[in-house]
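Visitor: The following block contains the structure, expressed as structure tokens.
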Amino acid sequence: MEAAAAMEAGRKLAARHPHGRSRTAHNMSSSSLRKKSDAALVRKVPVAPLRPLLANLQEVFLATKLAVLFPAVPLAIAAQCFRFDQVWVFALSLLGLIPLAERVSFLTEQIALYTGPTVGGLLNATCGNATELIIALFALLKGKIEVVKCSLLGSVLSNLLLVLGTSLFCGGVVNLGARQPYDRNQSDVSTALLFLAVLCHSAPLLLRYAVAAGEHSVSATSAAASLDLSRACSFVMLASYVAYLFFQLKTHRQLFEPQEVDGGDAGDDDEEPALGFASALFWLALMTAVISVLSEYVVGTIEPTSQSWGLSVSFISIILLPIVGNAAEHAGAIIFALKNKLDITLGVALGSATQISMFVVPLSVLVAWIMGVQMDLDFKLLETGSLFMAVLVTAFTLQDGTSHYLKGILLLLCYIVIGACFFVARQPAGHANSNGALLDVPTGSMSVQAA
């Protein structure tokens, strides 16, 4: 039986790795949303050969608190096939991505239990933000460069301000009158990498303004120089992320281990694989394929939805996509904050923001280069300024190693202000990119539409 084999493999792995867990804070956000599967129900099935398959299906689709959202997946596909209103396709696809993203995180954790902490960490680095990466790739294929930029920027802002702010606020309210301590080592590393990301985003922007002001000149056009600089910075960012992974998985692994869980709710049972290795790989590939389908629907329907809802594409990409697309991970971070496990919460929020900034964004630039799409790191003035202020506020908030609800409120208010900026900002009519796709962000400053 596969279930028995998985449990036996779990016991062997526990004996082989008594201290070095392959679980990261990112995986553990999915663990907080898991629920026990009903083994007794499977045993009642009269046909014995079907029991392993049904147990597998139950673990994948029903052993999560988000199982109620799975019907949105076939509904989104049906809405697209039967040519329903594109707003319905967009909304159902977003809802369907919520449980799929949580299941990808769960399946990554299952595979990591077999492969060990190093390979598991690398797998998490690749699949941890699979939804954002897949949406970015489909947007690049359709030439919607600004959708790529805004969605990735929105994921970073959402993790730094919305997720972290909500977590600190909820944790502070539950622990009213007391401060919640956390280990600063992990947050210091993450914020340093985020400041490097801000520098790499600012360099092409500053170069463009310096050339436009006549203070400096370049051998090619300003756009070509900015593109070359962006690609060079992308290599620097990826090299920094590789160094960060080596630091996290090899030399300083103890800084990133969620020690609070060892004696807490996530007991030893969570260390035993719930699925076999082959099954986990199969379901991971299948879930990724379904995410690709829904991501294509989201990218293809975002502009009609923008017109129908009266919202700019930049607002939907920066605010709505990250909130809904990462809802499972966000909920996990908040749950751990409520349990006074802020180190795991910081690992989820800061880890995801770092992963997107230092891995997904530069990878998107280089993939666009291979595809012949001219995507740079110049996210324009409002976007880059918002990123800088978000990183700066987060760094100051986390500098003393303790938290209370007021810090959460301040982070949330910063997120509201940034969201309001993109709500009122619009692109001048008729602006298009080199591929002919309408963009929501102009080359220079943004304009504000009158109500």
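Note that Cβ sites are derived from N, Cα and C of the backbone, with glycine treated the same way.
Quoted from Swiss-Prot, the note on the mutagenesis of Gly128 to Ala is: Reduced transport of Ca(2+) and loss of transport of Mn(2+). Under the heading of mutagenesis, Swiss-Prot lists Asn129 to Ala and annotates it as follows: Loss of transport of Ca(2+) and Mn(2+). Among the mutagenesis entries in Swiss-Prot is Glu132 to Asp, noted as: Reduced transport of Ca(2+) and loss of transport of Mn(2+). Swiss-Prot lists Glu132 to Gln among its mutagenesis entries, and the accompanying note reads: Loss of transport of Ca(2+) and Mn(2+). Swiss-Prot lists Lys144 to Ala among its mutagenesis entries, and the accompanying note reads: Reduced transport of Ca(2+) and Mn(2+). The mutagenesis experiment Lys149 to Ala is recorded by Swiss-Prot, whose note states: Reduced transport of Ca(2+) and Mn(2+). A mutagenesis experiment is reported in Swiss-Prot for this position, Gly154 to Ala, and the note states: Loss of transport of Ca(2+) and Mn(2+). Under mutagenesis, Swiss-Prot gives Asn326 to Ala with this note: Reduced transport of Ca(2+) and loss of transport of Mn(2+). Among the mutagenesis experiments that Swiss-Prot reports, Lys341 to Ala is described with the note: Reduced transport of Ca(2+) and Mn(2+).
Could you give the neighbours, burial and distances for every feature on this list?
Guide: Under a cutoff of 8 A between CB atoms, and with a sequence separation of 6+ in the same chain, the neighbours of Asn129 (mutagenesis position) are Ser155, Ser352, Gln355, Ile356, Phe359, Val360.
Reduced to three states, the DSSP call for Glu132 (mutagenesis position) is helix. Annotation for Glu132 (mutagenesis position): spatial neighbours Ser151, Leu152, Ser155, Gly325, Ile356, Val360, criterion Cβ-Cβ under 8 Å with sequence separation of six or more.
Within 10 Å of the C-beta atom of Lys144 (mutagenesis position) sit 27 other C-beta atoms, taking all shown protein chains into account. Mapped onto three states, the DSSP output places Lys144 (mutagenesis position) in coil.
The 10 Å shell around the Cβ of Lys149 (mutagenesis position) contains 29 further Cβ atoms across the protein chains shown.
Sequence-distant contacts of Gly154 (mutagenesis position), defined by Cβ-Cβ distance under 8 angstroms and a gap of at least six in the same chain, are Ser317, Ile318, Ile319, Leu321, Pro322.
In the three-state DSSP scheme, Asn326 (mutagenesis position) is classed as coil. Note on Asn326 (mutagenesis position): other Cβ atoms within 10 Å of its Cβ, all shown chains, come to 28.
When Cβ atoms from all protein chains are considered, those within 10 Å of Lys341 (mutagenesis position) total 26, not counting its own. In the three-state DSSP assignment, the secondary structure recorded for Lys341 (mutagenesis position) is coil.
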Visitor: Measuring Cα to Cα, how many Å separate Lys341 (mutagenesis position) from Asn326 (mutagenesis position)?
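Guide: Per the Cα atoms, Lys341 (mutagenesis position) and Asn326 (mutagenesis position) stand 20 Å apart.
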Visitor: For the C-alpha pair, I'd like the distance in angstrom between Asn326 (mutagenesis position) and Lys149 (mutagenesis position), rounded off.
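Guide: Lys149 (mutagenesis position) has its Cα 17 Å from the Cα of Asn326 (mutagenesis position).
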